[in-house]
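Colleague: Structure in structure tokens, see below.
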Amino acid sequence: MAPYHIRKYQESDRKSVVGLLSGGMAEHAPATFRRLLKLPRTLILLLGGALALLLVSGSWILALVFSLSLLPALWFLAKKPWTRYVDIALRTDMSDITKSYLSECGSCFWVAESEEKVVGTVGALPVDDPTLREKRLQLFHLSVDNEHRGQGIAKALVRTVLQFARDQGYSEVVLDTSNIQLSAMGLYQSLGFKKTGQSFFHVWARLVDLHTVHFIYHLPSAQAGRL
């Protein structure tokens, strides 16, 4: 197991960071596709459509071809929420990481580096909502390279955000993940995050029953000590 350290983002990291974001999101497409295939409406479309065609045409081959021809479209639907997420990120906060995360003292972006390679990322931005009673920080873009998982890097990155939040005087840390990302949800819950609800990120997510799951971590007082 190669050693790693966590440091603030530098502009020279951009290509690696964007690669981790894109690759990490693409990894979830197969699980989304499998979930999509199990949905009742998908089964009705695949099986019901094939059966109707069989009854009309009397051809098993034609019915089978019909079902198989739908699979590429379903795969496209399964990938779309993730590519959409990356596209939005690269047009918004990730378009200029330094400006978005490192221009103010209440936000930051970190990378985990191992053997001079960026193998993990996480960012944190203040939640701009005047109706909130507590000062809240939001965690973004937690990602770890597939070859470096199982080393505690993700947990260390989350703890870095939590300690930053404490140091900056935040009362709460929030984050969003998806119902597909079971290991991520397990990680957050093991660190003390509590689920607060779920929603749909976009119409594409609704089509494949991909829920955004919301979590919150209530920070203890600064006197309670470091994490």
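Using N, Cα and C of the backbone, Cβ positions are placed for all residues, glycine too.
Original residues throughout; no substitutions modelled.
Look at Swiss-Prot and you will find 61-214 tagged as domain 'N-acetyltransferase', backed by sequence analysis. Lys99 to Glu or Arg appears in Swiss-Prot as a published mutagenesis result, with the remark: Diminishes protein-lysine N6-acetyltransferase activity. A mutagenesis experiment is reported in Swiss-Prot for this position, Arg149 to Ala, and the note states: Exhibits reduced protein-lysine N6-acetyltransferase activity; when associated with A-183 and A-190. Annotation of the published mutagenesis Ser183 to Ala in Swiss-Prot: Exhibits reduced protein-lysine N6-acetyltransferase activity; when associated with A-149 and A-190; the original residue is retained in the structure shown. While the structure shown retains the original residue, Swiss-Prot records the mutagenesis experiment Ser190 to Ala with this note: Exhibits reduced protein-lysine N6-acetyltransferase activity; when associated with A-149 and A-183.
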Colleague: Within 10 Å of the Cβ of Lys99 (mutagenesis position), how many other Cβ atoms can be counted across all chains shown?
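Modeller: For Lys99 (mutagenesis position), the count of other Cβ atoms within 10 Å is 10.
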Colleague: Output, ordered by sequence, the same-chain residues six or more apart from Ser183 (mutagenesis position) with a CB under 8 Å from its CB, or 'none'.
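Modeller: Long-range Cβ contacts: none.
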Colleague: Check each residue in the chain of Arg149 (mutagenesis position) that is at least six apart in sequence and keep those whose C-beta is under 8 Å from its C-beta; list them in sequence order.
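Modeller: Long-range Cβ contacts: none.
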Colleague: Looking only at DSSP and grouping its letters into three states, which state does Arg149 (mutagenesis position) belong to?
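Modeller: In the DSSP reduction, Arg149 (mutagenesis position) maps to coil.
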Colleague: Hey, what's the Cβ neighbour count for Ser190 (mutagenesis position) at 10 Å?
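Modeller: Result for Ser190 (mutagenesis position): 10 neighbouring Cβ atoms inside 10 Å.
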Colleague: Please give the average pLDDT for the domain 'N-acetyltransferase' (61-214) in this predicted model.
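Modeller: Mean pLDDT, the domain 'N-acetyltransferase' (61-214): 92.
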